[in-house]
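Natural sequence variation is annotated in Swiss-Prot for Leu91 to Trp, with the remark: In strain: NRRL Y-553. Record note (Swiss-Prot) on the natural variant Ile102 to Leu: In strain: NRCC 205002 and NRRL Y-553. Quoted from Swiss-Prot, the note on natural variant Asn201 to Ser is: In strain: NRCC 205002. The annotation active site, acyl-ester intermediate is assigned in Swiss-Prot to Ser236 on the grounds of sequence analysis. Listed in Swiss-Prot as a natural variant, Gln259 to Lys is described as follows: In strain: NRRL Y-553. Under its natural variant entries, Swiss-Prot includes Ala297 to Thr with the note: In strain: NRCC 205002. The natural variant Gly300 to Ser is recorded by Swiss-Prot, whose note states: In strain: NRCC 205002 and NRRL Y-553. Swiss-Prot lists Glu303 to Asp among its natural variants, and the accompanying note reads: In strain: NRCC 205002. Marked as active site, charge relay system by Swiss-Prot on the basis of similarity to another entry: Glu373, His482. While the structure shown retains the original residue, Swiss-Prot records the natural variant Ser405 to Pro with this note: In strain: NRRL Y-552. Record note (Swiss-Prot), natural variant Ser528 to Ala: In strain: NRCC 205002, NRRL Y-552 and NRRL Y-553. The unchanged residue is displayed.
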Amino acid sequence: MVSKTFFLAAALNVVGTLAQAPTAVLNGNEVISGVLEGKVDTFKGIPFADPPVGDLRFKHPQPFTGSYQGLKANDFSSACMQLDPGNAISLLDKVVGLGKIIPDNLRGPLYDMAQGSVSMNEDCLYLNVFRPAGTKPDAKLPVMVWIYGGAFVFGSSASYPGNGYVKESVEMGQPVVFVSINYRTGPYGFLGGDAITAEGNTNAGLHDQRKGLEWVSDNIANFGGDPDKVMIFGESAGAMSVAHQLVAYGGDNTYNGKQLFHSAILQSGGPLPYFDSTSVGPESAYSRFAQYAGCDASAGDNETLACLRSKSSDVLHSAQNSYDLKDLFGLLPQFLGFGPRPDGNIIPDAAYELYRSGRYAKVPYITGNQEDEGTILAPVAINATTTPHVKKWLKYICSEASDASLDRVLSLYPGSWSEGAPFRTGILNALTPQFKRIAAIFTDLLFQSPRRVMLNATKDVNRWTYLATQLHNLVPFLGTFHGSDLLFQYYVDLGPSSAYRRYFISFANHHDPNVGTNLKQWDMYTDSGKEMLQIHMIGNSMRTDDFRIEGISNFESDVTLFG
């Protein structure tokens, strides 16, 4: 007679087998393990480059030279050194009462997303892989590579778990592998000025992203992914990063003779006409950073950089948070000071010119925005309550623009509440007399004009565009604000969650957002039809991309407004 003990032992053995940690083999024989989370195998905190510390601080990433053997990829790595995104949330709480106006089911996820990058370390070049449970190395699943945003001064891959995308892809019968990459931000990743340019280490953050993509090309097949079917996508500065990866090296996205990526999605971001790495903005940001770190920016290029590399992480973190422009919650001026810059290397020319001259990777893409992108940024100018105040504020952030250019902007964006953002709300939601006007300017300057520049310049590839309006008339003052799409993609399952995920998963699989989604047909953008998908809280519809033509066209043509 078989004992009860035997059956219990057998049952425990089966359970143990089912819950066994997933593994992957790298470099031929180095075994790493991850964690089974429900129906998703997760591998978190995998190094893809050597730690950018000591003499490697501010430099381009170097290939990982360690061993993966025995790595327990159970937890996200620390975020790269950065500003605290909680400062932005705190300001919005103070100015617009964020905690009161955001619906209950979105408030918690918003704060969770902001807190994803609290733990920081300069040793931060790690990535994460999410795949359907039990995926075999020969599965050849499409790969979705996520690049986070954060104004190029904060952000972390830990804020964006890929479980939801993987689960949805399995339910659709179109399984994918999801990868998220850390990259350096602020002065660590986008230090500008003469010194770093002469050293040849500009745009280190873009090189981090590229090094991550090279790792994917070399290794993702070991996790069941297909290196010949990689889609890159990102939001805000992540989308701007995607835009710059498309024009990197004049559109050459190859590595070892193969494309690093084969399609792209840009959410709330596109190419910006940044001035080059030795222009006034990045040079002054470099000088301020050195000054607050206790280094003499006038001592000579090599001496100043050596001084900065000798400082502790705490000293440099304090310096980054001590700028005299920090009264604008450390976002806008530093965003204009730190970011991808033409350097004659990875970015050989201004991004607008690279697109307009056809020097971009010829891959299909999706680009779109939230309707009221600028409302979450407008509080930086909360004290601008009259037209003269607004012009003075514009001159402050658009220092290269002439008075005539600024007057033109003000005439195209009048102070009428009914024409500002949140759009289509009449006289409502005017936090201050100029709030809606400033929010509209931000929306079109930073988001809508780069989107249209891209669409107009890339006539030889298939492209789709969208406008998201899911929070229209639901969130006072903010409307469908910048970043609200992330809540539905990564943190809640309601309303437009399935639209974002299913369209994007289909695009990763087929380079067409319409296959097997059970959603509204999304027509491809054409120059004649200007077809645009509109994403609502419930359902989607097609419309024409024909709003605010004159104002947005002015931003497209006058690059001095970005200086």
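Placement of Cβ uses the backbone N, Cα and C atoms for every residue, glycine included.
Keep in mind the model shows the original residues, not the substituted ones.
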Problem - Position of peak Cβ density within 10 Å, selected from the recorded positions Ser236, Ala297 - result: Ser236
Exercise for the section: Among the recorded positions Gln259, Ala297, His482, report those whose Cα falls within 10 Å of that of Glu373 (active site, charge relay system); none is a fine answer. Expected result: His482
Completion exercise
If you measure between the CA atoms of Ala297 (variant position) and Gln259 (variant position) and round to the nearest Å, you get 40
Handout entry: Subset of variant positions (Gln259, Gly300, Glu303, Ser405) lying within 10 A of Ser236 (active site, acyl-ester intermediate), CA to CA, in sequence order
Key = none
Handout entry: Candidate variant positions Gly300, Glu303, Ser528, pick with smallest Cα gap to His482 (active site, charge relay system)
Key = Ser528
Fill in the blank from the handout: Quick note, Asn201 (variant position): same-chain residues at least 6 apart with CB under 8 Å of its CB -> Phe58, Lys59, His60, Leu191
Problem - Among Gly300, Glu303, Ser405, Ser528, which are recorded as variant positions, the nearest neighbour of Gln259 (variant position) by Cα - result: Ser528
Handout entry: Inter-residue C-alpha distance, Ser528 (variant position) and Ser405 (variant position) (nearest angstrom)
Key = 30
Practice task
Please list residues from the chain of Glu303 (variant position) whose Cβ is under 8 angstroms from its Cβ, counting only those at least six apart in sequence.
Solution key: Asp296
Exercise for the section: For Ser405 (variant position), list the number of other Cβ atoms lying within 10 Å of its Cβ atom. Expected result: 17
Completion exercise
For the variant positions listed (Gln259, Ser528), most other Cβ atoms within 10 Å of the Cβ sits at Gln259
Problem - Neighbour tally for Glu373 (active site, charge relay system), based on other Cβ positions within 10 Å of its Cβ - result: 28
Fill in the blank from the handout: Cα of Ser405 (variant position) to Cα of Gly300 (variant position), in Å and rounded, measures 37
Fill in the blank from the handout: Simplified to three states, DSSP reports Glu373 (active site, charge relay system) as helix
Problem - Secondary structure at Ser405 (variant position), reduced by DSSP to three states - result: helix
Fill in the blank from the handout: Excluding its own, the Cβ atoms lying within 10 Å of the Cβ of His482 (active site, charge relay system) add up to 24
